[in-house]
Structure formats: C-alpha cells, structure tokens
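Noted in Swiss-Prot for the protein shown:
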DOMAIN    24-58  domain 'SAP'
MUTAGEN   Arg471 to Lys  Does not affect methylation by PRMT9
MUTAGEN   Arg495 to Lys  Does not affect methylation by PRMT9
MUTAGEN   Phe506 to Ala  Does not affect methylation by PRMT9; when associated with A-510
MUTAGEN   Tyr510 to Ala  Does not affect methylation by PRMT9; when associated with A-506
Amino acid sequence: MATEHPEPPKAELQLPPPPPPGHYGAWAAQELQAKLAEIGAPIQGNREELVERLQSYTRQTGIVLNRPVLRGEDGDKAAPPPMSAQLPGIPMPPPPLGLPPLQPPPPPPPPPPGLGLGFPMAHPPNLGPPPPLRVGEPVALSEEERLKLAQQQAALLMQQEERAKQQGDHSLKEHELLEQQKRAAVLLEQERQQEIAKMGTPVPRPPQDMGQIGVRTPLGPRVAAPVGPVGPTPTVLPMGAPVPRPRGPPPPPGDENREMDDPSVGPKIPQALEKILQLKESRQEEMNSQQEEEEMETDARSSLGQSASETEEDTVSVSKKEKNRKRRNRKKKKKPQRVRGVSSESSGDREKDSTRSRGSDSPAADVEIEYVTEEPEIYEPNFIFFKRIFEAFKLTDDVKKEKEKEPEKLDKLENSAAPKKKGFEEEHKDSDDDSSDDEQEKKPEAPKLSKKKLRRMNRFTVAELKQLVARPDVVEMHDVTAQDPKLLVHLKATRNSVPVPRHWCFKRKYLQGKRGIEKPPFELPDFIKRTGIQEMREALQEKEEQKTMKSKMREKVRPKMGKIDIDYQKLHDAFFKWQTKPKLTIHGDLYYEGKEFETRLKEKKPGDLSDELRISLGMPVGPNAHKVPPPWLIAMQRYGPPPSYPNLKIPGLNSPIPESCSFGYHAGGWGKPPVDETGKPLYGDVFGTNAAEFQTKTEEEEIDRTPWGELEPSDEESSEEEEEEESDEDKPDETGFITPADSGLITPGGFSSVPAGMETPELIELRKKKIEEAMDGSETPQLFTVLPEKRTATVGGAMMGSTHIYDMSTVMSRKGPAPELQGVEVALAPEELELDPMAMTQKYEEHVREQQAQVEKEDFSDMVAEHAAKQKQKKRKAQPQDSRGGSKKYKEFKF
C-alpha cells in the first residue's frame, strides 16, 4: 500500500510508468494469497498459479498491485522489515552457475524486466565485498531525490484512490486507509534507517549505484545497468521501473530466501580488467550527468507551460465537473450505498489534483501519429512488376474511414471545450456507468461504418455499370454486387455462354413455388394415347380396387403377366407413324420454374387466331371458322387498321371477305366496308377488284426487313461476308479479261475443215462422258426409291415364288426421258467410229440376238443342286448335337 507523505507541488505530479508483472515472483506465498483475496480472486493452488493469476490480472486491468503489508498476531503491528536481499538496488543473487565475468563481451542489451540492479555476476551479497571499483562518493540522499521520492509516493496513492473509485470498490473505509498509510510511513522510516546504517558499513556492490538517479547503460558482464529512478523504498515499487537482475537463469519460486545462505563465492576479477571497467564507468557517469541536466531543464519548461495551460482549463472544466458531480450524486442516492468516511475534503482535493495532472497530459494526447511506409529505391527493371502485385493488395478502406471521420472530429472539438484525457480512464470509460450516461446525454456517438456499409458505398449503380460495359442489355440488378462486375458482364455477353440457373437467388426451394399457377396433371402425348393404354390402365386399376386382400396377396406370390397387351401393329404405328418431336429448347436456353406456362410470342403470328382464342371469344372452330368475322372488325372499320401492323391483311378492312360471305350487321355479317365519299376503299382492296392502284401501291411501299425485338447474333457479319464471297464466285466475269471456255471450241464462220463422211455421229454416247457427269455431281442423286407393292393370290409354278411382288415400272419411268429412237448405246473400238450408221445398227441387232439366245439356254439346275447340298450339310451338323444334348435333360424355359 502507499505511504503518507506531504503533497508535492501539483505541477510536477507525473505518474511513472507501471512496472512489469514479473515482480510478483519475489513475493512470499502468504503475500500472494493476501493480495489475491483483496482483489477477489481464488487463493487455492501452488505458488506458480498464484503468481500467474496476479500477472493476468495486471495485464487485463493495467493496474500494478503493490506488495501487501501482513499484520502480526496483535493485528496492528507492521510486518518485520524485509531482508536486505529485497531492498531496491540490492537484488536477489543469481544461482552459482553464472557467466564467467573474466572476458568482457560487448555491452549486452538492457536486462529483461524483473531482473535486479547491478551487482557483480555470481557474487552473493552476504560474503564480503568484491574488489573495490570506486572510492569516495557522497552517501546521503539529496533534496531533489527526496522530493522525487515523495512525488512518486503521492502519485501512487492518488492513482490507487482513483482506481478504487472507478472500479466501484466502495468497501474500503476511510479509517482503514489511514491505518494503512500509518503502517506504510512506519515501514518507510525503518527502511530509511536500515539504508543509512548499511551505507555506513561496506556494501556488497559498487557505491555509484546509490548515487545519482539516472538511466545507465549496461557496462559489461560484471555490472548491470539500473533502469529508471532508484528509490530507497522496498515495498512501494515505482510504476514502470523494471528492476534488472544479474544475468543467468532465475531462481525457482520459493527459493529466494535460500540464496542468502549460499556459501559459494564468485570468481575474482584481475586488476587490469578492473581498471578498464573503472574507466568505462567514469565515462558513462559523465554522459549520464549531462543527460540529467538536460532532462531537468526540459522538465522545468514543461511544468511552466503546464501550469499556464491549467489556469485556462480550470475555469472551463470546474463548471462541468460540478454538474457531473451533481448528476452522479443524484444517481448514487437512488442506488443503495454504504456510508462513506469523514475525509471527503481530502478526497475532493485529490480529485482536483488528479484532474489537473490529467489535464497536463492533454496536449500530448492530441498528437496523432501517422505511419508512412518507406519506399525502397530499387532500380531493377523486374522490380516494377513485383511492386504492382503488392499495390493491388493495399487497403483503401482505412483512408475513406479517416476522411469520413474528419467532420465528426470537428464537431467533437466544438462540443467539448476541454480536451479529453487519454490513458487509463479512457480504457475504463465503458465500465463507468455515470460518465457514459453523461456523454450520451450530451451528444450521440458518431456511427462507425461497418465493412458491409463500406462495400455498399463503393458499389456501382446499375446505370453506371450499364454505361461502362459494351453490352448493357445483359446487366441485371444483382450484377453490381459481384466482386468484379465488369468481368461478370463480359462473361455473360460472351457468345454461347450458358447462364447460371435463375433459382440461385430464390429463397424457396427449386420447383416448390405455387404462386397462383394451377399445375395440370401430366398428360400422355397424343401418339401414345392412340394406343389406348390409358383406358386399359384405368380399367385395370378399377378391377384391383374391387379385389379382396386375399386375392391381392395371392397375386403377389403368383403374379399374372400380360394383363395389358397392346397389338404390336398399334405400337409400331404409334412410334413410327404418329410420333411427334418433343418441344426442345435451343442451346443455352435453360429451363426455369414456370417456363412451360409462359406464352411464346415467337409461335404466334398477328392475324392468325388460335383455337384457344377462338373458343374464349365464342367463335366457332373448324374448317369453316374463317368465315366468321372477329368481334373487333367493326371497330377497325371505323378507326382504321392497327398502326403497329400497317401491311396486315384483314378481311373486311383492307382485303376481300371470304366467299359466300356478305357485308352487314346481321349475325355473321362483315360490317360496312370503309370507303370515302366517292365510294373508293380507304385502306385497301376490300372488294377484291385487283385494281392497278392497290398493286402499284404495294410495290412502291418498301417493307423494312430488319429484325426487331431481338438482338442480332454477333457472328452475323462474318456469315454475310462468306455469302458475298460465294456469290462473287458464281457471277460471270464482267471485266472481259477472262476468255470463256466455250469460245475457242466453235469456229466462227467459213467452211468445215472435216469432210462429210468423217464427222462423229451425234447418236453415239460414250461411257466416258457419263462417268464424268456422275463425277461432277451437278445433280444430287436420290438416296432411295419407295417401290409400290403388288399382291398376288397364288404363287404359281415358280420355285422361289412369293406373294409380295414390287412394281418396277414406276422406277424405270422416273429414271429420265426415254432415249431417242435413233440413238444406240454400243461399246465401240476407235477404228469402228468411221462406220456409217447402217453398219452400226446391224452390229447392234446382232449383239441383242446373242444376249437373248444366252438367256434361253440358261436353266436353274445348278442353283437347285447347290441348294440341296446346303440342306444336307445342315442336317448332318444338327444330328450329333441332338445326340449329345439327349443325355442331359434341361427344363424348358418359358417367358
């Protein structure tokens, strides 16, 4: 606990930083348990667990706990003064296994927090002094040191009171505080007397360690540097002053007191090394003294500045504090509270001092630190690509947050005249109900933008995205939420890309929507209905419903097959004659829920009335349905044809009415034809006169053939270019540079160079010419020809006779026009081409006679013999198989 001291000057109250949580290891087990009980933590467990609990409490709250004062048996006596090993500046000795200090390495880094102040390595303090390093330094504490010590004690006391208030710990009563302060004062007095008594005797450490207070760097392996102000108080550790220990492994917990009895003596240092160390220490002291003088000057300046700023801030802050106090008091009256002690004035003064000390920190609190990354100067050409990769991952959200918060900061500064304090109280602001309520009454908290809101702010709108992309018609409302909206639209616009199914963003499950659509039961296609399977199944189901349970079970054991037998001819006709193609969608046109119920406008044509529409309008359906006028005809005759379809032929309006129909307003009448005063039709040829006016009019009117309502495919241009190239090839040459093939073969005029008898006859067609024509393939040959079937009742005397005979006459007639009578097809040698036509006809007749004679001579005896031989061979092969198969008896398999 803190000790009682006269209050130091207010301007110089500066809280030292808290010590690390490692100093709890030096406490005894009883002290650890007492402190844990004080903070309301469990006290069971071994020593290491107790230390760990205290350390975790310090880390979480930021409060450094001081060593408790254990009471004696009578309850009021203070605990005995601590041993010399626990005094500040005289740390625990290390275990005997220390680093040998003979060869000094380069100055090590400052020791870790929690280690003791500088003693010779591996030299216990109870076994006499080490070789002397320096002689003759003033031992008595100066006025400045005492003043600083008193300031530290007062600051600790005030800080402890503040913490007790903020944590709502009102259980400590005022008389207990006074008793603790008295005990602390007694302890401090005893420690001072011990310190002075020891300074008179030889001390087991170099005397400069008790000298001037300052920051010292480590001087090698022998002497560790003290960090922070060295105070003479053993129980109260100044906040933030880490106590360095000599190097080496720390002693196990609970063995600190045993080290005092360790009889091992450290190794002695040679004189040459001692002189070197003394020179180093003297240089270090000079440096430290200069630094201390500079620090004193800066402290004096800052204290003057702070006192000036405090006077201005006090006037503003006092009125606010009074209001806050009144509010808090009102709330405290409502809550059940315990009666506080008498010393309210002293606590009020302390509050003022603490607020002033906090106010002095305000100029430092306003400073904002900005971290700027240093960009390396690398002139490697490949470094640019490497740098671009990292630039892609830079976060821009933080910059936007700062920009948005700038106007909010200005509002905060205007609302709060006194700047807010940062530090301990700001961390616990949320826990303090009073202060948080007051702030909520003053002003609403500035809203912090979440990542979701930031993402929404950075999104494109649908209109912006449509402007940025090449195909805006593909953009949908949810495309802006994609990670890369431009890439998504590009992928959607790519040719032959299949879209993601629409139900990806639906809440309900796929095909589970029933939004007012009456789904009809499944209907069989018409070509399957014609087989009559539907009626047969319905009849069978009715029979099964009438059956008893017994007969049903009997059928399960011995099922009867062939209940629904359809004639094979019916099935054949259904699937080969009447089958229709199912409705298929094109590539990339995915099915979505309710697609089959949508109207397909592509199938509809203006002017053609479907059967459904006719039935709904009350018009007749059938072959003579076109003779009944539509109900809108009379309105069209009055107001004109529809402007969207100017060239649509509507009977009774701009085209003649059907035959055996008449104009008039009777049932089935076609109204009145639209004519002008002179009797001429207004909109078209209503009377069917086919006058020249209407024909020329229709010719003059150019119809726009460009497609509308659907985008043209992107590959249309390429196909058009190919068609143009093909058409160019087909056109005859108009330039006149290419000579046609026929022109050189015909002699333009004059006499023939070949005599009359030597001309090639026109009647002969060579086989070569036929083959060439077939090779050219100018006409696509027919794949097959259906032969008509002839039926004969009797086979007759023919050996291979059949009732089915095919009529070949139609095929022969289709082959082409009959050859001319004079033309003869004969295979001729080149020498025989010189013969006259009479000789050739004679040769042909001889050839025909020879063929007829061969046909008459031919008989079928050889074919009959072959057939009989084959039959015998089959019988021979079948006999041994039957003999083998007779040995085994197999059950006859039935379908």
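A Cβ is built for glycine as well, from the same backbone N, Cα and C atoms used for every other residue.
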Message: Is it possible to get the count of other C-beta atoms within 10 angstroms of the C-beta of Tyr510 (mutagenesis position)?
response: 12
Task: Could you state the whole-number distance in Å separating the C-alpha atoms of Arg471 (mutagenesis position) and Arg495 (mutagenesis position)?
output: 12
Field: Same chain, 6+ residues apart, C-beta under 8 Å of the C-beta of Phe506 (mutagenesis position), given in sequence order
entry: Gly513
Statement: Taking all protein chains shown into account, the Cβ-based neighbour count within 10 Å for Arg495 (mutagenesis position) is 8
Message: Between the Cα atoms of Arg495 (mutagenesis position) and Tyr510 (mutagenesis position), what distance do you get, rounded to the nearest Å?
response: 27
Packing count at Arg471 (mutagenesis position) (other Cβ atoms within 10 Å of its Cβ): 14
Query: In terms of DSSP three-state secondary structure, what is the assignment for Tyr510 (mutagenesis position)?
result: coil
Statement: By a three-class reduction of DSSP, Arg495 (mutagenesis position) is assigned coil
For the domain 'SAP' (24-58), mean pLDDT (0 to 100): 85
Message: Quick check on the domain 'SAP' (24-58): DSSP residue counts for helix, strand, coil, in that order please.
response: 26 helix, 0 strand, 9 coil
